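Visitor: Here it is: the structure, laid out below.
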Amino acid sequence: MPSKFSCRQLREAGQCFESFLVVRGLDMETDRERLRTIYNRDFKISFGTPAPGFSSMLYGMKIANLAYVTKTRVRFFRLDRWADVRFPEKRRMKLGSDISKHHKSLLAKIFYDRAEYLHGKHGVDVEVQGPHEARDGQLLIRLDLNRKEVLTLRLRNGGTQSVTLTHLFPLCRTPQFAFYNEDQELPCPLGPGECYELHVHCKTSFVGYFPATVLWELLGPGESGSEGAGTFYIARFLAAVAHSPLAAQLKPMTPFKRTRITGNPVVTNRIEEGERPDRAKGYDLELSMALGTYYPPPRLRQLLPMLLQGTSIFTAPKEIAEIKAQLETALKWRNYEVKLRLLLHLEELQMEHDIRHYDLESVPMTWDPVDQNPRLLTLEVPGVTESRPSVLRGDHLFALLSSETHQEDPITYKGFVHKVELDRVKLSFSMSLLSRFVDGLTFKVNFTFNRQPLRVQHRALELTGRWLLWPMLFPVAPRDVPLLPSDVKLKLYDRSLESNPEQLQAMRHIVTGTTRPAPYIIFGPPGTGKTVTLVEAIKQVVKHLPKAHILACAPSNSGADLLCQRLRVHLPSSIYRLLAPSRDIRMVPEDIKPCCNWDAKKGEYVFPAKKKLQEYRVLITTLITAGRLVSAQFPIDHFTHIFIDEAGHCMEPESLVAIAGLMEVKETGDPGGQLVLAGDPRQLGPVLRSPLTQKHGLGYSLLERLLTYNSLYKKGPDGYDPQFITKLLRNYRSHPTILDIPNQLYYEGELQACADVVDRERFCRWAGLPRQGFPIIFHGVMGKDEREGNSPSFFNPEEAATVTSYLKLLLAPSSKKGKARLSPRSVGVISPYRKQVEKIRYCITKLDRELRGLDDIKDLKVGSVEEFQGQERSVILISTVRSSQSFVQLDLDFNLGFLKNPKRFNVAVTRAKALLIIVGNPLLLGHDPDWKVFLEFCKENGGYTGCPFPAKLDLQQGQNLLQGLSKLSPSTSGPHSHDYLPQEREGEGGLSLQVEPEWRNEL
């Protein structure tokens, strides 16, 4: 069958492969079968366009006399090795020559006025000759793979007086550029009409975006010291771009335009309310304790802009200084309620601001088309299925008729949510609006968020003081009054735990209760079975302490559901899962419906009376729903044990909701007063929006605060004190190689790889591995950060295309029936940026024909690091996104993406069981210490592929230069993007801008 590739295409593919071997250090390899393996498993992914078969490529090289080929050996004739675009050293300029001596003062001079350096001075300017596009002050050079392009930058003196070129700085950290200057020495006088030429050669074997900057330093006309003399600079910003076909389809749809939020929603003096949803008829749970509103003080709202300015406590006005003093004082019992309440108020003010991102202008509503309810209107809300924004039954929003928004005092219509179906929300409005409504009438819509979680946290802070819980929150010593003998024999329900000494130790201390009133902590690193340990401990308490009653909680519905699923196996009649009425019953796992408060016959939630709920040995709720038990005023001594799973993932006031008012400190040997926290302080904590609350401690969970600051939980010479804390050490998830770096960085090398050998080594012989037996791939991509429309979140087309290529290899059908070799359910894709998540989903479900044709492709989860916490997959792919250097400092300031956020890095890389693939820019990531260790680990063990690995460079000097160059390079925002940082900081946290976290709906 004739090849579909021409001889020229076969030859070019072979030359590109030969260059690829040079970059990888494999140019001496001659074994034909080994070369075939490298070509098929590794080279084709980074080729960017469809590549010919290995044998066809060899044929093309052979007939072109570029290779010697036998049945067992292949020898490529020596070529001009373009992987590094090499030139004769006598002509080639050193990149950034003399920059180490001058770069600090040089970069400082042009920090604020980059645009000025694009224009000629004293008649001197730069002429460009060669293929390029000029865009926003940047010279864009489009490359075909393995094909050289040459650009000549001609510095011409078009003035009437002589000038002197004193220095020339080609600033570039990538080998795709080479600069040479025809042996013209510097300094070089340039008389009127004279030129100085710099030749720029560009070539790449890899798709990507490769930036460079050229800076000319000149001495102006006139004698030194005379009028007109002086140093001036001219700059040109270059970018070589080689796109894969898929990446070309992912370019920004519309230019990025930053939106401004105009303030609070328009709520006028005239408000008309719709009808609230009917309360469940089976709501028998008492409401004995009132719940306050706890609105932020108006004065705090007024002072917030000044607080965000970061004024020193010593120079700030008195009110600001007092608030800052409260924020900067360490958390103690004496300031516990005051400081945490202030932080909650600040977080709420940020939420009020962030929710405005979702407001809609001139959107139509229609009559409810499905239920034929004449009193409900339907509104399309993009993103509501992903809780962006969160809209639940019982919530409300405000709507103004578009035609009335400019009136002096229009009517604001308050609509209550009755039903949510995919991206459609069904709302009840007042009869006066319904009487004049016609399909297609347009509105301005302002969203709100549910304040219930904040209100119950404020109440919990009040109750903490009322019930004097300081011995539990700031423990100093145990009462040492055991409930059972320390040698009590535990017959485990899960017999597999008997071989794990750490899990046995934790369960024994929890059951005997020797730690009270101090909480007992199960420190569970990734994959060590903390939830399994906690569940078995609950079962043992039920078994050995007949009078015990347990409240088991988690911050999320999924976490609470998991507790219920595992407890019901052995305690089916003793447990009850209490769900919030806003929970979509379709999202509730089928196996827990028999033991939860859903009445299938009535088709609604029920809430049994307090007396009925007290009959169950174990109640399971989210932390926020536990507030309903406080409102019902359960007896303070009813719950003897409170277990909180995922305790490191919630704010401290959120943990208090399940404690304050439901548990008291026990002074005697009576059962009770035992709090158990399970989590990992090295993984992600609570998701916060306000930069102030992040800075001043609201991001600390109760678990992390105790581990960090309380002496009872400190690690001593002999390890942790098992009376208070157990660190689980056996990892049952990951291949030892995947576990290696996070184990060394975050867990003192103590974790032991105990995963099933067959499961963890499933991909050790996968053809796509750069090195067999090493199931980690770091695929280097020099991509480009992009943004589009009014979304501030970043995406990287080249990385998205590379991830898609790997998915095609992993999910390729293994038979003609179309059955995937690997189930999409076993694969997860992680990216820290919301827009990149959207682009990768678009590739999978729309652009790529092979992937979108898989029946179960919808089961492949693509999400943020936060969305994957607590989960695992056989294969994890990570797209780090950040590549253009112009936004590095934004990441450093706000802990965005992976840079400078060890917890996010730790969670991302520890989700994988058998194969971890990371796609990112090694040059950028190498400036973070943790990523640098990981990159070198991959390189040393043969797991690195993609663009050439950067040479080792001094970390601090490299970072200084990188950040300095970021101020020179044009960004996607245009030539004045250095103005972007202070503007975008104003009033909002970087996390909510870039990552766009889900709005909490765990009620």
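Backbone N, Cα and C define each Cβ position, glycine as well.
At each noted position, the model has the original residue.
Computed from a predicted structure; not experimentally measured.
In case it's useful when we look at the structure, here is the feature table from Swiss-Prot:
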BINDING   Gly524, Pro525, Pro526, Gly527, Thr528, Gly529, Lys530, Thr531  ATP binding site
MUTAGEN   Gln129 to Ala  About 70% more antiviral activity against encephalomyocarditis virus replication; when associated with A-869
MUTAGEN   Lys530 to Ala  Abolishes 5' to 3' directional unwinding activity. Abolishes inhibition of RNA chaperonne activity of LIRE1. No effect on interaction with UPF1
MUTAGEN   Lys530 to Arg  Attenuated anti-HBV activity
MUTAGEN   Asp645 to Asn  Abolishes 5' to 3' directional unwinding activity
MUTAGEN   Glu646 to Gln  Almost complete loss of the ability to prevent the degradation of APOBEC3G mediated by HIV-1 Vif. Attenuated anti-HBV activity
MUTAGEN   Gln869 to Ala  About 70% more antiviral activity against encephalomyocarditis virus replication; when associated with A-129
MUTAGEN   Glu1002 to Unk  Loss of interaction with DCAF12 and proteasomal degradation
Visitor: With DSSP assignments reduced to helix, strand and coil, which class does Lys530 (mutagenesis position) get?
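Guide: SS state of Lys530 (mutagenesis position) = helix.
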Visitor: In Å, rounded, how far does the Cα of Pro526 (ATP binding site) sit from the Cα of Gln869 (mutagenesis position)?
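Guide: For Pro526 (ATP binding site) versus Gln869 (mutagenesis position), the Cα atoms are 9 Å apart.
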Visitor: For Pro526 (ATP binding site), list the number of other Cβ atoms lying within 10 Å of its Cβ atom.
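Guide: Taking all protein chains shown, Pro526 (ATP binding site) has 27 Cβ neighbours within 10 Å.
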Visitor: Reported as an integer number of Å, what is the Cα distance between Gly524 (ATP binding site) and Gln869 (mutagenesis position)?
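Guide: Roughly 13 Å, rounded to the nearest whole number.
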Visitor: Quick one: which residues besides Gly524, Pro525, Pro526, Gly527, Thr528, Gly529, Lys530, Thr531 have a Cβ within 8 Å of the ATP site's Cβ centroid, in sequence order?
Guide: Asp680, Leu728, Asn731, Tyr732, Arg733
Visitor: Find, for the listed binding-site residues Pro525, Gly527, the residue with the lowest Cβ contact count at a 10 Å cut-off, counting only other Cβ atoms.
Guide: Gly527
Visitor: Would you mind checking how many other C-beta atoms are within 10 angstroms of the C-beta on Gly524 (ATP binding site)?
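Guide: Summing over all protein chains shown, Gly524 (ATP binding site) has 27 other Cβ atoms within 10 Å.
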Visitor: Determine the most Cβ-crowded residue among the recorded positions Gln129, Thr528, Thr531, Gln869, using a 10 Å radius around each Cβ and all protein chains in the structure.
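Guide: Result for the most crowded candidate: Thr528.
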Visitor: Within 10 Å of Asp645 (mutagenesis position) (Cα-Cα), which of the binding-site residues Pro525, Gly527, Thr528, Gly529, Thr531?
Guide: Thr531
Visitor: Quick check for the class: what is the C-alpha distance, in angstrom and rounded, between Lys530 (mutagenesis position) and Glu646 (mutagenesis position)?
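Guide: About 9 Å separate the Cα atoms of these two residues.
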Visitor: Return only the integer: C-alpha distance in Å from Glu646 (mutagenesis position) to Thr531 (ATP binding site).
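Guide: Between the Cα atoms of Glu646 (mutagenesis position) and Thr531 (ATP binding site), the distance comes to 8 Å.
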Visitor: Among all the protein chains here, how many other CB atoms are within 10 A of the CB of Lys530 (mutagenesis position)?
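Guide: Counting Cβ neighbours of Lys530 (mutagenesis position) within 10 Å gives 25.
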Visitor: Could you give the Cα-Cα distance between Gln869 (mutagenesis position) and Gly527 (ATP binding site), in whole Å?
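Guide: It is 11 Å, counting Cα to Cα.
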Visitor: Compute the C-alpha separation of Thr531 (ATP binding site) from Gln129 (mutagenesis position), stating it in Å without decimals.
Guide: 65
Visitor: Would you count the other C-beta atoms found within 10 angstroms of the C-beta of Gly529 (ATP binding site) for me?
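Guide: So the number of other Cβ atoms within 10 Å of Gly529 (ATP binding site) is 23.
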